[in-house]
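Engineer: I have a structure I would like to understand better, so I am pasting it below and will then ask my questions one at a time.
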Amino acid sequence: MESSPESLQPLEHGVAAGPASGTGSSQEGLQETRLAAGDGPGVWAAETSGGNGLGAAAARRSLPDSASPAGSPEVPGPCSSSAGLDLKDSGLESPAAAEAPLRGQYKVTASPETAVAGVGHELGTAGDAGARPDLAGTCQAELTAAGSEEPSSAGGLSSSCSDPSPPGESPSLDSLESFSNLHSFPSSCEFNSEEGAENRVPEEEEGAAVLPGAVPLCKEEEGEETAQVLAASKERFPGQSVYHIKWIQWKEENTPIITQNENGPCPLLAILNVLLLAWKVKLPPMMEIITAEQLMEYLGDYMLDAKPKEISEIQRLNYEQNMSDAMAILHKLQTGLDVNVRFTGVRVFEYTPECIVFDLLDIPLYHGWLVDPQIDDIVKAVGNCSYNQLVEKIISCKQSDNSELVSEGFVAEQFLNNTATQLTYHGLCELTSTVQEGELCVFFRNNHFSTMTKYKGQLYLLVTDQGFLTEEKVVWESLHNVDGDGNFCDSEFHLRPPSDPETVYKGQQDQIDQDYLMALSLQQEQQSQEINWEQIPEGISDLELAKKLQEEEDRRASQYYQEQEQAAAAAAAASTQAQQGQPAQASPSSGRQSGNSERKRKEPREKDKEKEKEKNSCVIL
């Protein structure tokens, strides 16, 4: 169906307005007749009733009140076979008529029933039923003509910007394809993009008119949708974690990494940092903080984009099952995964649903908790058990009557105790030889997931502690021993130079020195109070040991009481000296000479008294 610019009726504030008086063409009478007959012209209805302030300009292009459909009586009977006016025939074709429809608008067919309903009831957005045409009184020819021009569904939202939904289908935002982050949440503004408008032009009739000078009415709507998404995310994840972003120069590229504010497992950060360093996931420039939900959405987007294109039917079904399992445990990435290592290889784990995430993302997962194959008794005791199986074996062996099983349980328990750091030198050697040069992977140790890489034959762990957020020279930490005392390096794996003393905060350094001295004094005091067990003979009886302990306790008590008496004597001497000094200060200024002579006589007496008090307060040990 085609229409002229004069027949446009913007639905603003719920009232359909027609062209202004005096602006009608020579065929205005024909338009009024067809409006009265129920053959409404095609009009463009905005998606929002409020608009952006330009609706008044469009409202001024209105028909006289007598020509308005609201004022036209409903004429029952058959409708006109003419679908509308032809712009080419009427000579009213304008350059704007050939343009594509504006974003935020779609074409509807106005009928007298719709116009009358719009007068009494406020029309909502384009998705409301009030803005939809009532085709009950139209003929089959008009239904056919209007069917090719109707929008897809109420609201007009789709998960794809360039592929609008076909007519009659209702796209769902809850589908798997709409799993996007907050910055790319599909809104009506993105759905009605220029690319989508170009794709929709061939579907509509040529010469379709648009509002000249109109502006898309989707900015306010997009802000409202974003606010709704943020409110929904807060309800879904109350008290969610917020992470700070550190920007580094990684291979001459300004690359972000996610830092961790609390010490915990959080495999989500390790996985996202691998994807960020590989430039498979990109964040907005100079972004400083990000929420856990946003990280999950970025990860979900990447998992959907990484779906293989050409696979067989069996592989597709297997991939979909793995994707479903991964989505089910995706929320665990914020707190921790159930990873069960085996002590036979750096990439050998007991298969759990949590491992599917690493398989789908194609991120290697390593550990270094291996048994040295040269120690036969440990190899026999541990065998091919995983960590959980080994713990169960130790418990069962301890309760067994077989001495050999008890011995194996004891050896296995000793192995776990001696390798509490969950990294052995044999495992470190295997890691160094297995990890490829420049490979980005995840390293599991002590229930913690770290981003790891290999540079010139040396393993490095990414430093994600938030305390180093502003330290540009601290990016990687070398992994060259099992004690965890690696060296800090910058983004180019250069050792961190020592800090300039002038740049060190003096107050902070003084506090560190005081804390160190306090700890040292406490350590010395504790060592002085401890009993030297090496000096006690091995054959001593319990009675003699008790006597020695009692003597040590008596010595400590006497030392404590001596310190208390000395402190009390010093306090008494100080108070006496203060009382004697007050009369001397209260002497009149007129008798300065006599006062000075008296003070000179009193000074040796006071010194003698203090010496006598010190002698009396001394305790002979």
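Cβ atoms are placed via backbone N, Cα and C, with glycine included.
What you see is the original sequence, not a version with the noted changes.
The following feature annotations were taken from Swiss-Prot:
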ACT_SITE  CYS266  active site, nucleophile
ACT_SITE  HIS448  active site, proton acceptor
MUTAGEN   ALA519 to Gly  Strongly decreased binding to 'Lys-48' or 'Lys-63'-tetraubiquitin chains
MUTAGEN   ALA546 to Gly  No effect on binding to 'Lys-48'- or 'Lys-63'-tetraubiquitin chains
Engineer: Please give me the recorded positions out of HIS448, ALA519, ALA546 that lie within 10 Å of the residue listed as 'active site, nucleophile', comparing Cα atoms only.
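Structural biologist: Qualifying among HIS448, ALA519, ALA546: HIS448.
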Engineer: When a 10 Å sphere is centred on the Cβ of HIS448 (active site, proton acceptor), how many other Cβ atoms does it contain?
Structural biologist: 17
Engineer: Which of CYS266, ALA519 has the fewest nearby Cβ atoms, counting only those within 10 Å, among these recorded positions?
Structural biologist: ALA519
Engineer: I need the CA-to-CA distance for the residue listed as 'active site, proton acceptor' versus ALA546 (mutagenesis position), whole Å please.
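Structural biologist: Checking the Cα atoms of the residue listed as 'active site, proton acceptor' and ALA546 (mutagenesis position) gives a distance of 47 Å.
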Engineer: Where does ALA519 (mutagenesis position) sit in the DSSP three-state scheme?
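Structural biologist: In the DSSP reduction, ALA519 (mutagenesis position) maps to helix.
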Engineer: Can you give me the same-chain residues 6 or more apart in sequence from ALA546 (mutagenesis position) with a CB-CB distance under 8 Å?
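Structural biologist: Looking at Cβ-Cβ distances below 8 Å from ALA546 (mutagenesis position), excluding near sequence neighbours, one finds none.
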Engineer: Per DSSP, CYS266 (active site, nucleophile) is which: helix, strand or coil?
Structural biologist: coil
Engineer: Can you tell me whether DSSP puts HIS448 (active site, proton acceptor) in helix, strand or coil?
Structural biologist: strand
